[in-house]
Amino acid sequence: MDKVLNREESLQLMDLLGLERSAWGNIPLMRKAYLKKCKEFHPDKGGDEEKMKKMNTLYKKMEDGVKYAHQPDFGGFWDATEIPTYGTDEWEQWWNAFNEENLFCSEEMPSSDDEATADSQHSTPPKKKRKVEDPKDFPSELLSFLSHAVFSNRTLACFAIYTTKEKAALLYKKIMEKYSVTFISRHNSYNHNILFFLTPHRHRVSAINNYAQKLCTFSFLICKGVNKEYLMYSALTRDPFSVIEESLPGGLKEHDFNPEEAEETKQVSWKLVTEYAMETKCDDVLLLLGMYLEFQYSFEMCLKCIKKEQPSHYKYHEKHYANAAIFADSKNQKTICQQAVDTVLAKKRVDSLQLTREQMLTNRFNDLLDRMDIMFGSTGSADIEEWMAGVAWLHCLLPKMDSVVYDFLKCMVYNIPKKRYWLFKGPIDSGKTTLAAALLELCGGKALNVNLPLDRLNFELGVAIDQFLVVFEDVKGTGGESRDLPSGQGINNLDNLRDYLDGSVKVNLEKKHLNKRTQIFPPGIVTMNEYSVPKTLQARFVKQIDFRPKDYLKHCLERSEFLLEKRIIQSGIALLLMLIWYRPVAEFAQSIQSRIVEWKERLDKEFSLSVYQKMKFNVAMGIGVLDWLRNSDDDDEDSQENADKNEDGGEKNMEDSGHETGIDSQSQGSFQAPQSSQSVHDHNQPYHICRGFTCFKKPPTPPPEPET
């Protein structure tokens, strides 16, 4: 260090560094002080520029001198100040030493391993050794035992590492300490080594690989999970492999992996859950979860199975009992149900693409007929008289009601562009929503609220994905005939959805967490109060039915509460019973005609035409539909009072039950009223058929009997 700087420079540098003189030569301490003073003297930090320059110059000179002094040949050079005075004996010695050769003939150079042994001095130099390429994968004999997943989150407890001999020896100790392995062994494999080890806890392959790669900067390393632990270890102990070392003397045995008394863990059958969802057509995750959890209890003492009221339960309880018991303890209940529901929706998507609309409607009718067989069967709780009463009430809602329903079904099946939507318009409590709800259940579909803001409307329209029809319920607008009607933006929104209503082009429908679905928007119904409809929207309706409130229908409902309590008049089954009662068998699809015939025969046996006409008579009179067996004087007085109220307009009630108008530019042919199989009765009789409706002319009241 004394030759690096002279004394004046060294003192000056130590003063600039702020160190004691005794610290001269302590390079780390001087380096730390230098970095600290650089921040202090730097001009950008407000320091002294001259001191900064002087300190940098001296420190750089000192640093270069230290590096030069540590060179191996330092001291083999001479300095001009060290040359003796010319002419003296010292100068002669120095001169002789300066001219002395470093290599003498008596010396021999050690031979190198890389030198050629050829005798000729003109022989070809030796070729460079070729670098051996690193293997790309484990030996082929072991591939069947390994997992080949690359980007998997699966966790394992058994791994294998393929690397060089040197790194394998290092990793053997490092992995044993890092993961507290249960067992580890090192094996020879084609000039390389393989590590096989078991961990007490499960890890991802990527975690093991990342740790091992830190210790193998240049050496190759391949890390994989092991699927077949014992087969892998057994193969590593046989040729062409061999054991170098292992943590357990004697290694592993087969019974270490397959204990004799091990019990097989029973797994939930996802397939059975999916089959149940498909058979019941359940597309609600939570509903499916709740129904399947009910199967975990014994079916022998199940009240639902004893009563046999719910076919979705008692038909499947015994079959799914064992699987549901395992399902109840599963941690993936919702995931299993979600997959089952997705399968149901996928089947529905396939049907919407592959089946015709007529086939889809036929399948819907089959489902309704199955429900009717259960409802009105021996174990069912439904009363067919009440449902036929609902048919009688619905048939009085509009003239030729069965033909209206038949026309609507044809319109939905044909699905002709710009001739796909019906408009139900009328005041409050006129029957619009009742009929729309029944038609919706008859065909299958969804009801949509179009009165929402535009930013929420897209997701509301997404509900229509893969549906047979939709109902835009209670659409609000502006400029209604009555000032009491609330205003809304529903009609304006519908006017902006002309391409949806037309059905000429496919539109994009979206749901949350799902990709957009491009399809023809389904046809359907629009219900509204007496709002004004713009011409651009009116042109999208093939038929408009104007509803009017009718007092006799309202009074009949008040006296027949079961029609509303059991939602009979809003049910598609009531409309299907109406079609079975009124329409000929030939108008139904051929595949269900046999079932229609069976139901026609059953209705003929259980209901005569006179009984049905009594029901319609009671509807027109505004009394209870099933109140035709009245014997008390009070009931006779009530009936007479209702008859007097309707005496002047008995037939008018039926004639004014509603009227329908077709769109001028898009008219649709109407169907003739069905011809009844019964003969036309005389007008003098109390109940008979007259132009498809009941002529309600009561016979003259007999004179009172004289008192005795």
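Every residue, even glycine, has its Cβ placed from backbone N, Cα and C.
This is the original sequence, none of the listed changes applied.
Under DSSP, the residues of the domain 'J' (12-75) split into helix, strand and coil as follows: 48 helix, 0 strand, 16 coil. The domain 'J' annotation in Swiss-Prot covers 12-75.
What Swiss-Prot says about the mutagenesis result for F98 to A is this: Complete loss of interaction with host CUL7.
Quoting Swiss-Prot on the mutagenesis of T124 to A: 200-fold reduction in phosphorylation by CDC2. No DNA replication activation.
Summarising the annotation, Swiss-Prot assigns Zn(2+) binding site to C302, C305, H313, H317 and lists sequence analysis as the type of evidence. Sequence-distant contacts of C302 (Zn(2+) binding site), defined by Cβ-Cβ distance under 8 angstroms and a gap of at least six in the same chain, are H313, Y314, H317.
For the domain 'SF3 helicase' (400-560), the mean pLDDT of the prediction comes to 91. The feature domain 'SF3 helicase' is assigned by Swiss-Prot to 400-560, with sequence analysis given as support.
Sequence annotations record features per position, and here Swiss-Prot assigns ATP binding site to G426, P427, I428, D429, S430, G431, K432, T433. In the structure as shown, the Cβ atom of I428 (ATP binding site) sits within 10 Å of 12 other Cβ atoms. When secondary structure is read from DSSP and collapsed to three states, I428 (ATP binding site) falls in the coil class.
While the structure shown retains the original residue, Swiss-Prot records the mutagenesis experiment S679 to A with this note: Enhanced DNA replication.
T701 to A appears in Swiss-Prot as a mutagenesis experiment; the accompanying note says: Complete loss of interaction with host FBW7gamma isoform.
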Greatest C-beta neighbour count within 10 angstroms, which of the binding-site residues G426, P427, G431: G431
Candidates H313, H317, K432: member of the binding-site residues with the richest Cβ shell (10 Å): K432
Between I428 (ATP binding site) and C305 (Zn(2+) binding site), the C-alpha gap once rounded to whole angstrom: 43
Nearest recorded site to C305 (Zn(2+) binding site) by CA-CA distance, among binding-site residues P427, G431, T433: T433
Neighbour tally for C305 (Zn(2+) binding site), based on other Cβ positions within 10 Å of its Cβ: 18
Cβ packing number for D429 (ATP binding site), 10 Å threshold: 14
